[in-house]
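The block underneath contains the structure these notes are about, expressed in structure tokens.
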Amino acid sequence: RICYNHLGTKPPTTETCQEDSCYKNIWTFDNIIRRGCGCFTPRGDMPGPYCCESDKCNL
């Protein structure tokens, strides 16, 4: 899977991932959008990520 992995509004960059999904999430403590490989369960009051299963789907 190819996922975007840039922070916030930086120019898009990608990485090739072992996982079959990508995620995008806004972290509550700094309001920065993070992107990357896989999908995860948030801790505490952090909102859940947007997860998707196609190449470059997490822009």
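Quick reminder: no glycine exception, Cβ is built from N, Cα and C everywhere.
Original residues fill every noted site, and no substitution is shown.
As a published mutagenesis entry, ARG43 to His appears in Swiss-Prot alongside the note: This mutation alters integrin binding selectivity. It provokes 14-fold loss of ability to inhibit ADP-induced platelet aggregation, 3-fold loss of ability to inhibit A375 cell adhesion to fibrinogen, 8-fold loss of ability to inhibit HEL cell adhesion to fibrinogen. All protein chains included, ARG43 (mutagenesis position) registers 6 other Cβ atoms within 10 Å of its own Cβ.
The mutagenesis experiment ARG43 to Lys is recorded by Swiss-Prot, whose note states: This mutation alters integrin binding selectivity. It provokes 1.4-fold loss of ability to inhibit ADP-induced platelet aggregation, 6-fold loss of ability to inhibit A375 cell adhesion to fibrinogen and 8-fold loss of ability to inhibit HEL cell adhesion to fibrinogen.
Listed in Swiss-Prot as a mutagenesis experiment, PRO47 to Ala is described as follows: No change in ability to inhibit ADP-induced platelet aggregation. Sequence-distant contacts of PRO47 (mutagenesis position), defined as residues of its own chain at least six apart whose C-beta falls under 8 angstroms from its C-beta, comprise ASN25, ILE26, THR28.
According to Swiss-Prot, the mutagenesis experiment PRO49 to Ala carries the annotation: No change in ability to inhibit ADP-induced platelet aggregation. Cβ environment of PRO49 (mutagenesis position): TYR23, LYS24, ASN25, CYS39, PHE40, PRO42 lie under 8 Å away, each six or more residues apart in the same chain.
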